[in-house]
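*Asks:* I'd like to ask you about the structure that follows.
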Amino acid sequence: MDQTQNTIAGIGEINGSIKTEINAIATVDDSNEKLNQIINSNQKILELLHQLKLTVSSFTPASQLHLLQRLNSLVMELDNMAKLSDKCNIQVPIEVLNLIDDGKNPDEFTKDVLNKNCIAKNQVTKGKSDAFKGLRKHLLEELEQAFPDEVDRYRDIRASYAAEAKRLAQTQSVLPNGDAKVKSEL
């Protein structure tokens, strides 16, 4: 394959990946559009139910036609929402539905799930960090028995590096973890 063919093949691969990304973005936009249509349909249904309640609460034989029109509008909107829901695939955990049935805020479920996941990941990370600290300590103890002079030099180098990093961080308004301090403007 010559240089021109390589270039054309490379461009084809780039175009293919761009098309894939565009299709993925279009799919997300399409899903959001469908979800927005369902939300709008829900709002219309709530509005129609409210109007229907008002019509029924002040019902007179003369308002029967008006009541039937509102009932027909509600049925049409429910049918529209059913059609829209077939196009939109949203999975809601049963726990969220149970919370709603119990009159609780479904955001609590999301908060609990995120907290549990974060706590679990933090514990795993802390365990790994503690294991590495223990390994480092054990290695230093073993090295100190075998090479005491080298370990002393290593500790001196680490101490001077830590002092320099701390001094540099203080002069540059950088936190020890590498984050920059941000001054709040009031």
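Cβ from N, Cα, C; glycine included.
This is the original sequence, none of the listed changes applied.
Fair warning: this is a prediction, and the values are worked out from it, not measured in the lab.
Swiss-Prot gives this note for the published mutagenesis CYS88 to Ser: Loss of oligomerization. Loss of oligomerization and dimerization; when associated with S-118. The mutagenesis experiment CYS118 to Ser is recorded by Swiss-Prot, whose note states: Loss of oligomerization. Loss of oligomerization and dimerization; when associated with S-88.
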*Asks:* Count the Cβ atoms, other than its own, that fall within 10 Å of the Cβ of CYS118 (mutagenesis position), considering every protein chain shown.
*Replies:* 10
*Asks:* Which number gives the other C-beta atoms within 10 angstroms of the C-beta of CYS88 (mutagenesis position), all protein chains shown included?
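*Replies:* Counting Cβ neighbours of CYS88 (mutagenesis position) within 10 Å gives 15.
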*Asks:* For CYS118 (mutagenesis position), which of the three DSSP-derived states applies: helix, strand, or coil?
*Replies:* helix
*Asks:* Distance between CYS118 (mutagenesis position) and CYS88 (mutagenesis position) at the Cα atoms, whole Å?
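*Replies:* Cα-Cα distance, CYS118 (mutagenesis position) to CYS88 (mutagenesis position): 30 Å.
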